[in-house]
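Student: I have a structure I would like to understand better, so I am pasting it below and will then ask my questions one at a time.
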Amino acid sequence: MKHSYFISDLHLSETQPELTALFVDFMQNLAPQAERLYILGDLFDFWIGDDEQSALIQQVKDLIKFVSDQGVQCYFQHGNRDFLIGERFSKETGAQLLPDYQLITLYDKKILLCHGDTLCIDDEAYQQFRRRVHQKWLQRLFLCLPLKVRVIIAEKIRAKSNQDKQAKSQEIMDVNQAFTAEKVQEFGVNLLIHGHTHREAIHQQEEFTRIVLGDWRKNYASILKMDESGEFGFIKD
């Protein structure tokens with residue numbers, strides 16, 4: 001039966017090879033069988049520009065290109081850790097870049113896709129930070145810096161982010177329910193798929209269904225499968 005996959009929040013890095021191994025297994029065995037593959041952000045733990053080169057980055061790009069070459073339509077939506085992924089990455093992998101909110105039609109279902117961080121409006125400090133770093137002039141300035149400097153800046157931002165999370169309540173870091181409902185209504189859908197919060201779940205709400213993709217962990221890959229009958233669910237080992 002025809003089907004498609006949705007994943008997010010892998011946070012791939014050289015320090016967690018077990019996550020890379022899970023991704024390799026998925027991309028070599030499951031992904032090539034799909035019609036579409038949607039990666040909804042935070043594929044990498046951080047991204048400092050398309051000009052960065054490493055064995056891990058090349059391996060990931062090669063895997064996406066391999067799946068794309070099998071005829072699978074691959075899509076990438078920016079996360080809060082890898083929002084600087086650009087056109088060079090897209091060309092090298094065959095993955096189409098999507099905007100912050102993307103409306104798709106899949107198996108006769110209208111679906112709204114987003115990474116999920118834009119729905120967490122109660123975290124005002126993060127939203128202010130997000131608005132700053134998404135300014136195009138600031139991104140251009142950052143990308144002009146030497147790679148070594150960008151790495152230092154990215155590591156400091158990541159450390160600060162991890163520190164801040166310890167002081168924030170779980171409620172603040174989750175989606176705002178009212179705002180999320182407004183977005184769903186704005187796009188005229190009854191199905192929303194997002195990641196970011198790392199709280200894998202399928203929320204059957206009164207007027208719409210909200211599917212939250214989970215983060216990938218040492219022994220678990222959060223993979224949502226949707227088939228042509230319209231059925232969906234997370235793949236369980």
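Just so it is clear, glycine is given a Cβ too, placed from its N, Cα and C backbone atoms.
Original residues fill every noted site, and no substitution is shown.
What Swiss-Prot records for this protein is below:
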BINDING   Asp9, His11, Asp42, His198  Mn(2+) 1 binding site
BINDING   Asp42, Asn80, His115, His196  Mn(2+) 2 binding site
BINDING   Asn80, Arg81, Asp123, Ser161, Lys165, Lys168, His196  substrate binding site
MUTAGEN   Asp9 to Ala  230000-fold decrease in catalytic activity
MUTAGEN   His11 to Ala  17000-fold decrease in catalytic activity
MUTAGEN   Asp42 to Ala  80000-fold decrease in catalytic activity
MUTAGEN   Arg81 to Ala  7000-fold decrease in catalytic activity
MUTAGEN   His115 to Ala  12000-fold decrease in catalytic activity
MUTAGEN   Asp117 to Ala  2-fold decrease in catalytic activity
MUTAGEN   His196 to Ala  5000-fold decrease in catalytic activity
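Mind mapping these onto the model and telling me what they sit next to?
Tutor: Taking a C-beta cut-off of under 8 Å and a sequence gap of six or more, His198 (Mn(2+) 1 binding site) has these contacts in its own chain: Asp9, Gly214, Asp215.
DSSP assigns Asp42 (mutagenesis position) to coil, not to a helix or a strand. The Cβ of Asp42 (mutagenesis position) lies under 8 Å from the Cβ of Ser8, Asp9, Leu10, His11, Gly79, Asn80, Arg81, Asp82, His115, Gly195, His196, Asp215, each of which sits 6+ residues away along the same chain.
Within 10 Å of the C-beta of Asp123 (substrate binding site) there are 20 other C-beta atoms, taking all protein chains into account.
For His11 (mutagenesis position), other Cβ atoms within 10 Å of its Cβ number 20.
A simple way to gauge crowding: the CB of Arg81 (mutagenesis position) has 25 other CB atoms within 10 angstroms, across all the protein chains here.
For His115 (mutagenesis position), the Cβ neighbour count at a 10 Å cut-off comes to 25, with all displayed protein chains included. DSSP classifies His115 (mutagenesis position) as coil under the three-state reduction.
Taking the Cβ of Asp117 (mutagenesis position) as reference, residues of its chain lying under 8 Å away and at least six apart in sequence are, in sequence order, Gly41, Gly79, Asn80, Tyr126, Arg130, His196.
In this structure, His196 (mutagenesis position) belongs to neither helix nor strand by DSSP; it is coil. In the shown protein chains, 26 other C-beta atoms lie within 10 A of the C-beta of His196 (mutagenesis position).
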Student: Apart from Asp9, His11, Asp42, His198, which residues in this chain have a Cβ no more than 8 Å from the mean position of the Cβ atoms of those residues at the Mn(2+) 1 site?
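Tutor: So the extra residues in range turn out to be Ser8, Leu10, Gly41, Gly79, Arg81, Gly195, His196, Asp215, Trp216.
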Student: Give me the sequence-ordered set of same-chain residues, not including Asp42, Asn80, His115, His196, with a C-beta within 8 angstroms of the centroid of the Mn(2+) 2 site's C-beta atoms.
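Tutor: Other same-chain residues near the Mn(2+) 2 site: Ser8, Asp9, Leu40, Gly41, His78, Gly79, Arg81, Gly116, Asp117, Gly195.
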Student: Among the binding-site residues listed here (Asn80, Ser161), identify the one with the smallest other-Cβ count within 10 Å.
Tutor: Ser161
Student: Just to verify: the residue among Asp9, Lys165 with the fewest other Cβ atoms within 10 Å, which of the recorded positions is it?
Tutor: Lys165
